[in-house]
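S.K.: Feature list, courtesy of Swiss-Prot:
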type	residues	note
VARIANT	Phe121 to Ser	In strain: SK1
DOMAIN	164-367	domain 'SMP-LTD'
DOMAIN	358-481	domain 'C2 1'
DOMAIN	504-628	domain 'C2 2'
VARIANT	Arg528 to Gly	In strain: SK1
DOMAIN	962-1086	domain 'C2 4'
VARIANT	Gly1159 to Arg	In strain: SK1
Amino acid sequence: MSPNSSKTRTDQISSMPGINEATKVESKNVVKDAVPIKSEVETNGTSIVREKQDPSYVGWKQVGGWEEKDELTSEDLLVDVNKDTFLGNLLPDKFYGDWYHEVAILIIAGLCSFVLGYFKFSLASVLIVMLTTGMLYRTSSKKYRESLRDLAQKEQTVEKITSDYESVEWLNTFLDKYWPIIEPSVSQQIVDGTNTALSENVAIPKFIKAIWLDQFTLGVKPPRIDAIKTFQNTKSDVVVMDVCLSFTPHDMSDLDAKQCRNYVNSNVVLKAKIFGMDIPVSVADIFFQVFVRFRFQLMTTLPLVETINIQLLEVPEVDFISRLLGNSVFNWEILAIPGLMRLIQKMAFKYLSPVLLPPFSLQLNIPQLLSKTGLPIGVLEIKVKNAHGLRKLVGMIKKTVDPYLTFELSGKIVGKTKVFKNSANPVWNESIYILLQSFTDPLTIAVYDKRETLSDKKMGTVIFNLNKLHANHYHKNEKVHFLRNSKPVGELTFDLRFFPTIEPKKLLNGDEEPLPDMNTGITKITIRELKGLDELSDKKFVFAELYVNAELVMTTKKEKRTAHLKWNSDYYSVVTDRRKTICRFVLKDQSGKVISSSVQPLNHLIDRTEVNKEWIPLRNGKGELKVTTYWRPVDIDLGLKSVGYTTPIGMLRVFINKAENLRNPDSLGKISPYAKVSVNGVARGRTNERIETLNPIWNQSIYVSVTSPLQKVSIDCFGIDTNGDDHNLGSLNIQTQNIYHKDNDDKYTIFIDNAPRTGNLIGKKGVKGTVTYYLSFYPVVPVLSLEEAKEVDEINEKKDKLEKQKSTLDDKNISKEEKERIKKEEFRLTEKYDMYSYKMKLDLDELLQYNAGVLGVTVLGGELPQPGLYVQTFFDSCGYAAITSAKNAIRTIKTGWSGDFMIKELEWSVTTFRVTKTKDANKAENFICEVNIPTIELVRNCYYKPSVLNLIGKKSAKLLVQVSWFPVTATELPQSDLITNSGDLKITAKSAENLIGVNKNGYSDPYVEFFLNEKSTSPFFKTAVQKKTLNPTWNESKTIEVSNRVNDYLTINVKDYESTNSNRSIGKAVVPLSTIDPESDTTFNIPLVGPKGEDGGVLHLEFEFEPRYTTNVVKREAGLGNFATKGLGTGIKAGSTVFALGTNVVSTGLGTIDKVKAGVFGGKKSTTTGDKKSEEKQ
C-alpha cells in the first residue's frame, strides 16, 4: 500500500518487538474534502489570505502504509534477511561477496556486450548476458551487505583501545523500544506547529497561496548517541561533556514487503500552491552526524542548571535525498546540481562559525527560558572613565579630535557616550547601561571621531570577552588598548559590572518565591494589536509610536488600515526609576497625522498584564490598543536613587473574617492557619495564627496600599504543621472592579461594603476551603511628596529658562536641529508637569493636621552588629512586621528598601525598628536590638531630611531613615482599627441580687467565673465563695489584656459551691466587650439566665478600660508547631446574636440589656467557637 493510496488509515497497534500490543498510536485520517483554515497575513501593508492545509500522512504508520495485517509475527521476525540465492548455492565463496567482485562483474558484462555487438549477435544474446550478470551481481551484493553487518556486530563487541568515549547503549535501547510509540505524536506536533507558522509567515512571497507539510515522518529508527565523554578536571559546579549524535536511515534493501511496512525511513513532503497547482518537494533518507560539546553551569536552587553552552566541534555531516515534484515520474533530484552540496557545506560553515563553532558557543539561560518572558539575563553597567593617547587618522582634514565611544553586541550598537570636544585624552566618567542576552557574545567598543558634515570616522576598536563576568560580576579599572591595523592607538580605562535579572525561585515544596518589589529592572513592552478603528480615511496605512519619558524609542511597521491590526513589536529597556517612567502610545496614519494616543505609567502597564487587562482604550474612544508588558527586577546599584517609594492612590482595607473547611496537610494533627494579603504577588500583611483548627476565625483587618486600580490583590492561606513548617493551603483573587470610583473632579471616593464576600481557595490540589472577608477603600489625599515638590520646582525653573532662551533666538537664524531640540524639551517638560498637576503642595504642618494617613518608610543605609540579619518595622499593635528587609549579607546596609503602613491615629501611633536573626520573627520573639519611637515624632524628624536612628539591645545598630506622610480621606474609621480596640480591661464583680437558691435551706454558696471567648476550659478570673446567700457582695477585681475589644466577648458563669459534689451552675450571661465604653467606667446590671431558662437574678459588674497597643502574638516554641499559649483568639463579631440556652446577653447598645430565648449553651454546650457564625463589628 503506497503513501499515495486513497485508502483510509486507521489507528493500529505497533508491530515492533517488545512493544505492548495494548498500546495504540493515533493515526490521522486522510481528509480530502476538508475546508482549509484561512490565515490572514500582512505583508508590507497588504493583506494575504493564506490557506492552512491539513497534512495527508503523518507518522511512520501512515507514510509506510501499515495495516493490521502487516503486524509481524514471530515467524516473520525469524525470516533471515540474507535469503539463499541460486548462484550462492553453486559458486564457492571466494568468487563473490567483495567489492572487487562487483567491479569485475560490471567489467565482464560490459566486455561481453561489446563482443556480442561487435560480431553482430542479436539483442537476445545481450539480454542473456544481462540476466546472468544481474543474478551474479545480486548474489555478490547480498553477500557483501552480510559481511558489513557482521563487521558492525564485531565492532560493537570488541573492546575499544581508548576509553575516553563511553557508549550509552541503555539509552539507545530505550529509544529503540519506545520511539515507534512516540514518533507519530512527535511528528504530529511538528506538523501542526510548522503548518501554523508557514501560514502566518510574512516572508513567504505573495504568489504562494498556501504552503504546508503534506507528509511527515522521522521513521522508526530513532536518533542515536554514538559516544559520550565527560571531562574530569572541571570546577565542582561545572559539567562539560562531548556527545556524538547521529541519525541514520534504516537499510531496507534485504527486507520483504511486509517487513518494509514495519521499518519506515524518514520522509518529508512539502507542498506549495502556486498559480493553482500543488507543487511537492520531498526530502527522504535524512542522515546527519554531529559532535557537540555541552557545558552545564550548575546552581544550588531549582532548576539546578543555570546555563547550558552548546558548541559544535565541527560542521555537521548532513546528507539527504531531495526531489522536486516529489516521487512522480517527472521528479528531479535537487542535489544532482554540480557543486550544490559543497556550496551548502561552505555556507553552513560561514554562518555557523561565528555562532556555534569553536571558540563560539550558544548559551541558554535556563531560568530565563522557564520564565517564558524572553527577557535578557541581566544589565551590564559600563562606567567609562577616560582614554588617553588617542591617535587620529593620518590625512584627516580635521586637525582636532572629538571622540566618542560606541558599544556593540551581536553586530548592533547598544550604547553611546557623549562627544568629548577637542581632546585626545577625553575624560567621560559616564555610565552606560545595556541589556545582556548571554556572556558568550563579546563586547565591541569602538572610538569614533565626530565630524559635522562628513560621516564619523572610526579610530580604533576593542573586543572584550564578557565570559569573565560570569564568575566575577565586577571588574574595576580595566585597561585595554584600542587597535587599528593591529597596532595600539590609545588606551581606555573603564569599569564593568553585571547585575543579573532576578527570576522567581522555585522552592523545594514546589511554591515560587515572590519577586522583590524593586524600583530598577528590565521591561519588555510589546505592542500587539489594535481594534475598533472604524474611522474612515483615505490614508490606507497605520503605525504606532512608543515614547518613554517623552523620548521616541520604537516605531511599528505600517499596516493596512482595517478594523483589526496586528504588530507584535517588542521594545526592551533598562529601567532605572520605574515609578517615574511614563509611556505614551501614539497612533498615526501614513502622512504622520495623529489619530489617537494614550499615556500610561509603566506601573499601570505592568499591572494590566498582571490582571490580564491588556487592552488600553485610546483617547476620544478611537479604538483599543493591546499592550503586553513584562517586568523583572534587577538590583542595579544607583545609590539612593535605586530606593524609591511609589505614592499610593489609596488604602484597601481587607477585613478577613474567617475560613472554613481548610485542607489539612499535617498527618500528625491539625494545622495552625493564618492568612496573608498580597498585592501583585508581594505579601503586604498577615493575620495571626489560630491554633489547630480547620475553621479559623480571625476578625482582623489588613490595610494594603494600591498604586493603581489595576493591581492584583489576593488572599493566601497558609498553615503551620506540628513540625513548624509552612504549607500553602490555597489562594483567591479579590475582585476589585467595583471598588475604585471617581467623582466629578476625577478624585477617588471612599468605598465601604458592609456585605460579606466569600471566595474559594484554589491550591495545587484543587479547590478546598472558603474565606469570608469584607472590603473598604480609603483614597489618599492627592498631595505632592517632598521629592515630587522639588521636581515640580525644577520643571518650573527649566520652563522659565526655556522661555527666556526662545525669546532671545531669532526664528530666521535658528537651525532646524535647534528648533527640534526646543520642541522636544517643551514636550518633555509638559508631560512631566501633567503628572503632578492634580496634586496639592502642602508643608509638614499642614500634613500633620490629618490624623490618619499612609506612612512611607525608606531605609537608605545603616550599620548592623553582624552580617546575616534582618531589619523589621512594626507599627502599633501589629504582631508581625509590616516591612521586612532582605537578608543583609554584610554589616553595612548599601542597598536600601521602602514600605508603607496605614496609620489610623497619628497621635497614638508607635513605630518600632528591630534587628533580628529570623525573617518571620513576630513581636514576641527574641531580637538583637530595637528602638520604639512615636510615629508623629518620626515624621517630624525624618520628613525633610534623613535622620539616624540608634537601635539598642544586646548589641547596637544604626539606621538612616526618611519618611513621607500622605493623608487619607477618612472621616471615620472602624472601631476595631483604633487604639480603643486593645488595652487593659479591669473587671470588678460587685454584687448580685435574687440568685437561684439550690441548697436545702433555700440559699446558695455563689461565686462567679469569667471566660474570654470560651477559648479555655479554666476561667481567667474566679471570685471568692459567699456562703448561704442569694444577694452576695464580692467587690473583687481582675485586670486582663484585651487585643480585640470590638470582637471579643466575656462568658460569665455563676455557680453554687458544693464541698462534696460538683459545683452547679445557677446563672449564665454573655457580655460583648464592644458594649464597654473605652473612655469611661461602665457599670452593667446583667440579667442571668438559670439552668432551665428561668430568671436567674441580676449580676452587678463594673468595667474600666485603659486603651493601649498590646502585643497580640505569642512566642513560638522551638521545635514545635504549637504555641505556648492557646488563650489568644477572637470570637464572634460584635453586633451578631449570641445564642445561649438560659443565658442573657448584653446587646450592642451601650447600657442596654436583652434576653434571648434559646441557644446552644445547655448541657450540650460546645467549648469552642469555631463553628459560630462570625461577623464584623464596625
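Cβ coordinates are placed from backbone N, Cα and C, and glycine is handled just like the others.
None of the listed substitutions appears in this model.
As the structure is a computational prediction, the values presented were derived from the model and not from experiment.
Where in this structure would I find these features, and how exposed are they?
M.R.: Under the three-state DSSP scheme, Phe121 (variant position) falls in the coil class.
On the 0 to 100 pLDDT scale, the domain 'SMP-LTD' (164-367) averages 87 in this prediction.
Each residue in the domain 'C2 2' (504-628) gets a DSSP state, and the totals come to 15 helix, 64 strand, 46 coil.
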S.K.: What's the CA-CA gap between Arg528 (variant position) and Phe121 (variant position) in angstrom, rounded?
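M.R.: Their Cα atoms are separated by 79 Å.
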S.K.: Could you give me three numbers for the domain 'C2 1' (358-481), the DSSP helix, strand and coil residue counts?
M.R.: 10 helix, 60 strand, 54 coil
S.K.: According to DSSP, how is the domain 'C2 4' (962-1086) divided among helix, strand and coil residues?
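M.R.: Breakdown, helix to coil: 9 helix, 61 strand, 55 coil.
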S.K.: Across all the protein chains here, work out how many other Cβ atoms are within 10 Å of the Cβ of Arg528 (variant position).
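M.R.: A 10 Å sphere around the Cβ of Arg528 (variant position) contains 16 other Cβ atoms.
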